[in-house]
Every structure is written in C-alpha cells, then in structure tokens.
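Per Swiss-Prot, Zn(2+) 1 binding site is recorded for Cys30, Cys33, Cys53, Cys56, and the stated evidence type is sequence analysis. For Cys121, Cys126, Cys145, Cys148, the entry in Swiss-Prot reads Zn(2+) 2 binding site, with the evidence type sequence analysis. Sequence annotations record features per position, and here Swiss-Prot assigns Zn(2+) 3 binding site to Cys153, Cys156, His161, Cys166 based on sequence analysis. Per Swiss-Prot, the feature Zn(2+) 5 binding site maps to Cys219, Cys222, His234, Cys240; the stated evidence is sequence analysis. In Swiss-Prot, a mutagenesis experiment is listed as Cys48 to Ala, annotated with the note Strong loss of IFIH1/MDA5 ubiquitination. Here Swiss-Prot notes a mutagenesis experiment, Cys80 to Ala, with the remark: Strong loss of IFIH1/MDA5 ubiquitination. For Cys206 to Ala, Swiss-Prot lists a mutagenesis experiment annotated as follows: No loss in inhibitory effects on TBK1-induced IFN-beta promoter activity. Experimental mutagenesis at this site is recorded by Swiss-Prot as Cys219 to Ala, annotated: Strong loss of IFIH1/MDA5 ubiquitination.
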Amino acid sequence: MGSAGRLHYLAMTAENPTPGDLAPAPLITCKLCLCEQSLDKMTTLQECQCIFCTACLKQYMQLAIREGCGSPITCPDMVCLNHGTLQEAEIACLVPVDQFQLYQRLKFEREVHLDPYRTWCPVADCQTVCPVASSDPGQPVLVECPSCHLKFCSCCKDAWHAEVSCRDSQPIVLPTEHRALFGTDAEAPIKQCPVCRVYIERNEGCAQMMCKNCKHTFCWYCLQNLDNDIFLRHYDKGPCRNKLGHSRASVMWNRTQVVGILVGLGIIALVTSPLLLLASPCIICCVCKSCRGKKKKHDPSTT
C-alpha cells in the first residue's frame with residue numbers, strides 16, 4: 001500500500017472511532033424519584049455532597065418553603081450522614097423569585113419569634129419588630145412599639161400590667177381604629193390562640209381552627225379545646241351548635257371515616273393477637289438463648 005493509501009486509512013480510523021469510545025455517560029439514580037438521570041440533570045448539595053435530580057430538588061424546596069415556616073431546609077435524604085442544610089444561594093438558584101422571597105420572610109419571622117430580645121407588635125396591621133429589654137428568664141418587661149406606640153407585655157402580649165400577673169391582666173388596649181377587629185366577640189375576625197397567644201385571622205370556612213404556631217386545635221367561637229374531639233361533638237349542642245361551617249352530611253361522613261379507621265385497627269389487633277400469642281414462646285426462647293450466649297461469651301471462668 002502506498003503512502004497515500006496509508007494516510008487515507010489513518011484518516012478514516014480517526015474520523016470513525018471504535019464503539020467503546022462512544023459509550024454513554026453513566027447514569028445516576030436519584031434518591032427521591034428513584035429514576036436514573038444523566039449527570040447534567042443532577043444537582044449536588046454543597047454541604048453534604050448528596051446528589052439528586054434537579055427536578056425533584058426543586059419540588060422538594062418549594063414544598064419545604066410552604067410547609068417549613070422558615071425553618072432551615074435540610075437534605076431530603078433521611079439517612080444523610082452529614083445532616084446537610086441547603087444554603088440560601090442554592091435555594092435562590094432552584095426556586096422562583098417569589099418563592100425565595102417568601103422563604104426569606106418566613107425565615108426572618110422565625111428568627112424574631114425565637115429571639116428573646118425581639119418580638120412582634122401584637123397589632124395585626126402594624127407588623128413592627130419591637131426591641132425587648134433584657135430581664136430574668138420568664139420575667140415580663142414593658143415593650144413599646146416604635147410605630148404605633150402600643151405598650152404591651154413581653155410575655156403574654158396583653159396591655160402592660162405592672163402590678164398583676166399575666167393570667168390576671170386585662171384585655172389588650174388597642175388603638176381606636178383597630179378595636180373593631182379584636183375582642184371577645186364570637187364573630188371577631190381576629191383572635192388569639194388560647195395556648196400560645198399568637199393572633200389568628202379567620203376570613204371564612206370551618207370553625208375548627210388549628211394554630212400553625214403550636215398546633216393547638218380549638219373552636220373559633222368559644223375558644224374551647226378540640227384536640228381530643230375527633231367526632232366534632234362540640235358542634236352538636238351548646239352555643240356553638242351547627243356553627244362548624246360544614247353540612248350535616250359532610251360531618252356524618254367524617255364521623256363514618258373515623259369509625260371505619262377505629263374498627264379497622266380493632267380488626268387488625270384481633271387478627272394479629274393469636275399469631276402473637278403463638279409466636280411469643282419462640283420469641284422468648286430466642287431472646288433467652290441470645291442472652292445466654294452473651295453471658296457465656298463474657299464469662300471469664302469459661303476462658
């Protein structure tokens with residue numbers, strides 16, 4: 001073969017690489033959706049180096065922002081050894097601008113709530129962060145809002161009461177333009193949670209309320225505790241009768257579902273109890289055998 005033929009052969013082999021050189025890039029399994037994705041569709045977290053597909057991570061972040069109330073967004077891997085936390089720069093790159101602004105606002109509100117030297121003005125329309133003077137733990141101090149000049153207690157958020165305890169204090173004194181929104185009136189649109197005293201606004205809907213701050217469930221009209229009222233019997237009698245805000249049919253359907261769940265759990269317990277009784281001797285024997293083996297292993301007289 002001449003030199004021209006050898007050059008043509010080398011050019012052909014260079015332009016047509018072997019099949020091994022065209023092997024596809026390795027796929028990585030996402031721990032959230034369990035789908036295999038290429039590396040360009042994955043995102044690695046900076047703090048813990050865990051890797052997930054970008055689409056799943058975006059959905060996870062948006063859900064964490066809506067449900068997390070400003071708490072840090074942790075790695076979605078439940079068995080992450082480094083317990084990684086997502087940085088703000090990562091969140092800003094993966095969620096829309098409005099979602100990131102919501103996260104920053106909720107985060108700031110949470111920081112103020114946990115800071116003993118800052119608190120929110122209890123007037124709903126004010127939303128001013130007020131400085132709290134240092135004091136002994138649990139000792140109430142006078143706080144004055146720099147915007148609306150409301151003077152209130154740092155502990156119970158009621159009007160400042162210098163000579164009485166928080167439980168015996170009078171209702172909070174609000175500016176005239178806000179008094180129609182607050183108070184003990186059953187139809188008032190804004191009330192305080194009976195447990196944590198956070199202000200809650202109700203526009204419409206169900207009268208069974210759950211405080212987002214402390215998870216306490218109560219009746220909006222009389223503020224009675226409903227944590228253990230799974231059948232909603234509170235709205236069958238008394239001053240709150242038929243004030244739940246749902247039709248009678250929906251209430252009966254809810255009670256039917258609760259009864260069905262309880263009956264199902266009872267049936268499962270009845271079915272599994274004989275099996276547990278039959279298997280209990282075997283379980284006890286295995287436990288005793290294991291204990292004897294450990295005792296012999298650590299007994300110095302046997303060595």
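Just so you know, glycine gets a Cβ as well, placed from its N, Cα and C.
Keep in mind the model shows the original residues, not the substituted ones.
The Cα atom of His234 (Zn(2+) 5 binding site) lies nearest to that of Cys219, taking the recorded positions Cys56, Cys121, Cys206, Cys219 as the candidates.
Annotation note: Cys148 (Zn(2+) 2 binding site) sits in a coil segment as assigned by DSSP. Here the recorded positions are Cys48, Cys121, Cys126, Cys148, Cys206, and the one ringed by the most other CB atoms within 10 angstroms is Cys121. Here the Cα atom of Cys53 (Zn(2+) 1 binding site) is found 44 Å from that of Cys219 (mutagenesis position). Within the same chain, residues at least six positions away from Cys166 (Zn(2+) 3 binding site) with a Cβ under 8 Å of its Cβ are Pro140, Cys153, Cys155, Cys156, Asp158. When the binding-site residues His161, His234 are scored by other C-beta atoms within 10 Å, His234 scores highest. Here Cys145 (Zn(2+) 2 binding site) comes close to Cys121, Val123, Cys126, Thr128, Cys130, Lys151, Phe152: these same-chain residues lie at least six apart in sequence, with C-beta atoms under 8 angstroms from its C-beta. Between the CA atoms of His161 (Zn(2+) 3 binding site) and Cys148 (Zn(2+) 2 binding site) there is a gap of 18 Å, rounded to the nearest whole number. Put simply, Cys148 is the one of the binding-site residues Cys30, Cys56, Cys148 whose Cα lies nearest to the Cα of Cys222 (Zn(2+) 5 binding site). The Cα of Cys80 (mutagenesis position) lies closest to that of Cys48, out of the recorded positions Cys48, Cys56, Cys206.
Nearest in space to Cys240 (Zn(2+) 5 binding site), taking C-alpha to C-alpha distance over the recorded positions Cys30, Cys48, Cys148, Cys206, is Cys206.
All chains included, 17 other C-beta atoms sit within 10 angstroms of the C-beta of Cys240 (Zn(2+) 5 binding site). Taking the Cα atom of each, Cys56 (Zn(2+) 1 binding site) and Cys219 (mutagenesis position) are about 38 angstrom apart. Note on proximity: among Cys48, Cys148, Cys206, Cys219, the recorded positions of the record, the Cα nearest Cys33 (Zn(2+) 1 binding site) is that of Cys48.
Cβ contacts within 10 Å of Cys222 (Zn(2+) 5 binding site), excluding its own Cβ and spanning all protein chains shown: 13.
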